[in-house]
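Undergrad: This is the feature table in Swiss-Prot:
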- H184: active site (ACT_SITE)
- D214: active site (ACT_SITE)
- W158, G160, G162, D185: Ca(2+) binding site (BINDING)
- N167 to S: Loss of glycosylation (MUTAGEN)
- H184 to Q: Impairs PGE2 synthesis. Impairs PGD2 synthesis. Impairs mast cell degranulation. Impairs neurite outgrowth (MUTAGEN)
- N280 to S: Loss of glycosylation (MUTAGEN)
Amino acid sequence: MGVQAGLFGMLGFLGVALGGSPALRWYRTSCHLTKAVPGNPLGYLSFLAKDAQGLALIHARWDAHRRLQSCSWEDEPELTAAYGALCAHETAWGSFIHTPGPELQRALATLQSQWEACRALEESPAGARKKRAAGQSGVPGGGHQREKRGWTMPGTLWCGVGDSAGNSSELGVFQGPDLCCREHDRCPQNISPLQYNYGIRNYRFHTISHCDCDTRFQQCLQNQHDSISDIVGVAFFNVLEIPCFVLEEQEACVAWYWWGGCRMYGTVPLARLQPRTFYNASWSSRATSPTPSSRSPAPPKPRQKQHLRKGPPHQKGSKRPSKANTTALQDPMVSPRLDVAPTGLQGPQGGLKPQGARWVCRSFRRHLDQCEHQIGPREIEFQLLNSAQEPLFHCNCTRRLARFLRLHSPPEVTNMLWELLGTTCFKLAPPLDCVEGKNCSRDPRAIRVSARHLRRLQQRRHQLQDKGTDERQPWPSEPLRGPMSFYNQCLQLTQAARRPDRQQKSWSQ
């Protein structure tokens, strides 16, 4: 499991040769990504190089005294293609330098001339960790395939498919992003590719993790302030658009009868997917103006739909950075968790906000209108006649709704819907013993029962009425009883609450 598994999920099981050529002779470079370090405007450099053998991805790092510290060469086609796709992606296009200026050209020439010495340093005892991870022999310049399957981002041991670390404490040359990847791989709440967990199946080719883990991963990468971390972050969050999930405690069946009925109920954590968060790379700030009048980001809104967005509007129209400017501005702040339940349903004047009203009404649709087992008014289902004018629901559905109402405290305007529920629901029981040859049904039969959770709802409604907290709630001009769904009835009530000038009627009347 690795944070870049989705980006190269189609790689299959392949080995990657680390080490590279003893001599470096390229005739064209592209997609240059630079990052400054204290004392050196060119501390990190990543780019694509074209030589007689083909295309390769090269990483290099210098210290504050402009001494070359590490370098790596990767010519795996899938990896170079992924880096090229990131370079061409609309959210990162303006962050790459496509035509190097004089300063960058001098750095490229220096790197080319010092390549053999850099590779020798990588093979020295100081680079033993990387050597062990690559599974290389002691022969200098001899590249052998790693013992473990998959590939890793050059200079790391954990950022890739699987890992190539000898033990859990090992880190690669780029220790900062490698540490972030290692901690993200250890997220305790995750769903592996094509696996089922927390009530959902992951049909993707990459692991999805809890939103808390993704948030910590994003913060960790941004705190590194280097180009390698930003490549990992932009690819994982922006290009792949990998979602995350939050866990919600819900009541569900934990033991079943052989005939399909529920034998025991319990509270279990169920996953709810959240749209991916956008990674604000430190290099992207070069495309923005540092003036004080820059736009401030809008506060995050509660997520209501599980859809993926292509990127925030402020990324559109970003200008290509100056070739001479290699210093990144201050990193943007990481957005907080987005798995916050909608709050503040009441408006400033006590009215219901439209967004909160829709959120409340959707709970009635999810738990009642879409209830799998229900008996319509004056209909017979599961060998039971519902003589009432309102639908009769399975106790599982009403129990989940009651728990939702108890936890989220919806506005009093929806209390009328509780009255329509009544205090009874039904459970499914196995069929009665049927004598062979008799014409009797072998289907489950419904048994109407008095539900304690519904009685508590009614008690709460009466308490609110006695306190007078709902006397100002409007009553729609048309009666709610009829074939209208609970969702539509809820919308009708909340719309009336937002228009106090309409005809109103107190519950106490």
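The backbone N, Cα and C atoms fix where each Cβ goes, and this holds for glycine too.
None of the substitutions listed is reflected here, since the structure keeps the original residues.
Looking at the shown structure, can you explain where the listed features end up?
TA: Around H184 (mutagenesis position), taking its Cβ as the centre, 25 other Cβ atoms fall within 10 Å, counting all chains.
Of all Cβ atoms in the shown protein chains, 25 besides its own fall within 10 Å of the Cβ of D214 (active site).
Taken residue by residue with DSSP, W158 (Ca(2+) binding site) is part of neither helix nor strand, so it is coil.
In the three-state DSSP classification, N280 (mutagenesis position) falls within coil.
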Undergrad: Work through the recorded positions one by one (W158, H184, D185) and name whichever has its CA nearest to the CA of D214 (active site).
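TA: Going through W158, H184, D185 one by one, the closest to D214 (active site) is H184.
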Undergrad: N280 (mutagenesis position): which of the recorded positions W158, H184, D185 is the nearest Cα neighbour?
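TA: Closest candidate to N280 (mutagenesis position), judged by Cα separation, is H184.
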Undergrad: Within 10 Å of the Cβ of D185 (Ca(2+) binding site), how many other Cβ atoms can you find? Include all protein chains, please.
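TA: Other Cβ atoms found within 10 Å: 21.
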